[in-house]
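Visitor: One structure is given below, represented as structure tokens, and several questions about it will come after.
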Amino acid sequence: MAATAIEPSSSISFTSSHLSNPSPVVTTYHSAANLEELSSNLEQLLTNPDCDYTDAEIIIEEEANPVSVHRCVLAARSKFFLDLFKKDKDSSEKKPKYQMKDLLPYGNVGREAFLHFLSYIYTGRLKPFPIEVSTCVDSVCAHDSCKPAIDFAVELMYASFVFQIPDLVSSFQRKLRNYVEKSLVENVLPILLVAFHCDLTQLLDQCIERVARSDLDRFCIEKELPLEVLEKIKQLRVKSVNIPEVEDKSIERTGKVLKALDSDDVELVKLLLTESDITLDQANGLHYAVAYSDPKVVTQVLDLDMADVNFRNSRGYTVLHIAAMRREPTIIIPLIQKGANASDFTFDGRSAVNICRRLTRPKDYHTKTSRKEPSKYRLCIDILEREIRRNPLVSGDTPTCSHSMPEDLQMRLLYLEKRVGLAQLFFPAEANVAMDVANVEGTSECTGLLTPPPSNDTTENLGKVDLNETPYVQTKRMLTRMKALMKTVETGRRYFPSCYEVLDKYMDQYMDEEIPDMSYPEKGTVKERRQKRMRYNELKNDVKKAYSKDKVARSCLSSSSPASSLREALENPT
């Protein structure tokens, strides 16, 4: 009897006044707990393969696998889906299929955004945005207003509005309003478009005002935005300066050139430029073609040789900056081949590779094609990074007052550190003379990477900063260091051109950790040490041959030691 007294009863007595009249706090707690459990159970329908009792499929363009859904859940939560499924109620098809593009009258909703939307539909809970599709691959970005974050919120807004979920519309409208003032004006355009299509008046007015007071040129606005919005922006711009809009001849001529580009008529472009006093640069024709034309048309425009590939438009963007925004390798490569400078910065301190990173989602960066090749977005970043590494001496207009050291500035500095370290390894006397002349020692406290020759973990050292040092001082110090190293490398190119070419050949492998670091030859297994020595000796032989070639070429110098000969040449340049 005593044993049964301590066991929980299998039935609940309702005679107790405490149980029959529970307090409001207890009732609320149990209700919340029950709702939480219900929400979790419904989520299993989406995430657990064992609970796959779906009865319809949504096919999203370019996605191999459709998204399976339960019509009863969607119909209960959304009037749009209720009306949609009513039409097919008598259909003989067991699992009807719906194309996302047919459901949306405007805009786009990708797979990840739709799954995020469905998660709310099933559970009633709005989760944080998934990092792999709502952030960028720029390591110094806060991801509070970068393009992937905006695009994901815009897609969710289209889904929420079209599929008639008012509470989500309100939530995402607040989020998008926060983005408008934080983001670059070109990133505001997709927000403006979703506000226009979804009748979000407050958000639309905010976007129009932001674009109107920006320096975004009229031809870009005409290309991107609906006529109704365009007229409002024009009116606001006229009011802000109190000057009536005048259609001057240069704008008219520019418009004709750009319309010819819109029709892919490069011959007409050439004719218009020949017959008028406007140039392709003045019309920003190459910028426009790179932004909007087919890559083949861009190549044809480049072949006219009528434009400066490093010309800046009124906003400070070079053609390569615009190409980085488009992220099309078949446009970026011809521009670089024509001499576009990958190291040029915008007025606010962004380079082409930095722009490209801020537009690229981690998912797109890491995804490979069916043939196991990198995605075209990663390819664009790789091309631009390699170009910066290949031409580190072309510094562009490097900013000196950035709030954080730009990632491509770190990359160039790392490249130069490793290159000078490699030169020290093979001809220390000559390298030390060149470094003395460039006053590298005076900047060595920046990183301390040159002795011993840098290994491949130097990025960690580059990241170590003095917490008491302001961002301005830190960036300025790094630039001083970089300029000294650039001068050292330039000296090597001038006096040892063959050695310079050999180092060029091996630097990409060195940066990718394919060349052994001989600072620690004892590291690794016996086989690894043997391979390391063989690889090192192969490189050493190539450098020796190149050095002998340079020595013969400079036989006119003094027959004294190589270091003194170089020093004399540096101190008394002819």
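The chain as shown is numbered from 1 upward.
Using the three backbone atoms N, Cα and C, a Cβ is placed for every residue, glycine included.
Keep in mind that this structure shows the original residues, not the substituted ones.
According to Swiss-Prot:
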DOMAIN    54-130  domain 'BTB'
BINDING   C136, C141, H143, C146  Zn(2+) binding site
MUTAGEN   R419 to Q  Impaired salicylic acid (SA) binding. Interacts with NPR1 in the absence of SA, and lost ability of SA to repress this interaction
BINDING   R419  salicylate binding site
MUTAGEN   A423 to F or E  Impaired salicylic acid (SA) binding
MUTAGEN   A434 to V  Reduced salicylic acid (SA) binding
MUTAGEN   T459 to G  Slightly increased salicylic acid (SA) binding. Strongly increased salicylic acid (SA) binding leading to restored ability of SA to repress NPR1 binding and delayed NPR1 degradation resulting in increased levels of SA-induced PR1 gene expression; when associated with L-426
MUTAGEN   T459 to A  Slightly increased salicylic acid (SA) binding
MUTAGEN   E469 to I  Normal salicylic acid (SA) binding
MUTAGEN   T488 to V  Normal salicylic acid (SA) binding. Interacts with NPR1 in the absence of SA, but this interaction is repressed by SA
MUTAGEN   F496 to A  Reduced salicylic acid (SA) binding
MUTAGEN   Y500 to S  Normal salicylic acid (SA) binding
MUTAGEN   K505 to A  Slightly increased salicylic acid (SA) binding
MUTAGEN   K505 to Q  Slightly reduced salicylic acid (SA) binding
Visitor: Over the domain 'BTB' (54-130), what is the model's average pLDDT?
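Guide: Overall, the domain 'BTB' (54-130) comes to a mean pLDDT of 88.
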Visitor: Based on DSSP, tally up the residues of the domain 'BTB' (54-130) by helix, strand and coil.
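Guide: Helix, strand and coil residues of the domain 'BTB' (54-130) number 33 helix, 10 strand, 34 coil.
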Visitor: Whole-number Å only: compute the distance from the Cα of T488 (mutagenesis position) to the Cα of C136 (Zn(2+) binding site).
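Guide: T488 (mutagenesis position) to C136 (Zn(2+) binding site), Cα-Cα distance: 35 Å.
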Visitor: For C146 (Zn(2+) binding site) and Y500 (mutagenesis position), what Cα-Cα distance in Å is obtained after rounding to a whole number?
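Guide: For C146 (Zn(2+) binding site) versus Y500 (mutagenesis position), the Cα atoms are 39 Å apart.
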Visitor: Using a 10 Å cut-off, grab the number of neighbouring Cβ atoms around the Cβ of A434 (mutagenesis position), all chains included.
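Guide: A 10 Å sphere around the Cβ of A434 (mutagenesis position) contains 27 other Cβ atoms.
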Visitor: At a 10 A cut-off on CB-CB distances, which of the mutagenesis positions F496, Y500 has the highest count?
Guide: F496
Visitor: If you count Cβ atoms within 10 Å of the Cβ of H143 (Zn(2+) binding site), leaving out that atom itself, what do you get?
Guide: 14
Visitor: Across all the protein chains here, work out how many other Cβ atoms are within 10 Å of the Cβ of A423 (mutagenesis position).
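Guide: Excluding its own Cβ, A423 (mutagenesis position) sees 25 Cβ atoms within 10 Å.
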Visitor: By a simple count of other Cβ atoms within 10 Å, which of C141, C146, the binding-site residues in the record, is least packed?
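Guide: C141, out of the binding-site residues C141, C146, has the fewest neighbouring Cβ atoms within 10 Å.
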Visitor: Within its own chain, what residues at least 6 apart in sequence put their Cβ under 8 Å from the Cβ of C136 (Zn(2+) binding site), listed in sequence order?
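Guide: Expected: H143, C146, K147, P148, A149, R357, R358, L359, T360, R361, P362.
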Visitor: Near R419 (mutagenesis position), how many other Cβ atoms are within 10 Å of its Cβ?
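Guide: Counting Cβ neighbours of R419 (mutagenesis position) within 10 Å gives 24.
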Visitor: When you average the Cβ positions of C136, C141, H143, C146 for the Zn(2+) site, which other residues in that chain have a Cβ within 8 Å of that mean position?
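Guide: After dropping the recorded site residues, what remains is T135, D138, A142, D144, S145, K147, P148, A149, R358.
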